[in-house]
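In what follows, a single structure is set out as structure tokens and then discussed.
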Amino acid sequence: MSGYNEQFLKKNPLAILGVLRDLNKNQVPLRISWAHGQFISKILAVDPEKLIVDYGSQEYENSAVLRAGQVAIIAETQGAKVEFTLPQLVTGEYQRLPAFITPLPSSLWFVQRREYFRIGAPLYPPYYGVTTLPDTRTLRFRLFDLSLGGMGALLESAIPDGLIEGARFSQVELNMGQWGIFHVDAQLISISERKVIDGKNETITTPRLSFRFLNVSPAVERELQRIIFSLEREARERANKVRE
């Protein structure tokens, strides 16, 4: 986290409290990680004295994080990435259920970004999108990559006539397989080509579209975050298997 510019570091207690309260209000998922594991959680409550974080879904992970000497927490919203570290967590209760309780961090990184890290969408089963062009024709595409800020898409046919950069689309339907179907507004940022060399040493060219999401609701944003976390975890697991 020290790789960020110091301008993104918040040390004022009121500023830190404000960021954490926004994460709590919008129920933004937290990725809690330590030397030997990670899980997804959320903030249950926060005040000037303490931060209360929900238990994870697996008991062994909850036990493991309590033994960790330092815990890193990352949250991503549509507008920024938040990162901070905490000392050893302590278990307690919130509304009669187990929870982690800790003092607020002494500092946190609040990094506003124009571009988001994009994670590759699965090749199988593929994720698909459908929207309507201004002339009422249907535009279908396959998701190539995904972030909170937008998505990359590949067309299975030629670029339709009249499709231009800057065009806006309302209620684009995204079929995310096991995650379900989502609807988002999006703007077409760029039209390009993806070129790959196949097994016959021939170049395969596929039209590629880059979209920016518009007016994403907090509920959809939370689900997108969960999908991205899951895809990141699967990518790491595949990489580990290759190394083994």
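Each residue, glycine too, has its Cβ placed from N, Cα and C.
Original residues throughout; no substitutions modelled.
Taken from Swiss-Prot, the feature domain 'PilZ' covers 112-230.
Under the heading of mutagenesis, Swiss-Prot lists Arg118 to Asp and annotates it as follows: Suppresses a yhjH disruption mutant upon overexpression, binds FliM but no longer affects motility in this assay.
Under the heading of mutagenesis, Swiss-Prot lists Glu223 to Trp and annotates it as follows: No localization with flagellar basal body, thus no binding to FliM. The DSSP secondary structure for Glu223 (mutagenesis position) is helix. Long-range Cβ neighbours of Glu223 (mutagenesis position) (same chain, at least 6 residues apart, Cβ-Cβ under 8 Å): Trp179, Gly180, Phe182.
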Quiz item: Mean pLDDT for the domain 'PilZ' (112-230), as a whole number?
Solution: 85
Self-check item: Secondary structure content of the domain 'PilZ' (112-230), with strand meaning DSSP E or B
Solution: 16 helix, 59 strand, 44 coil
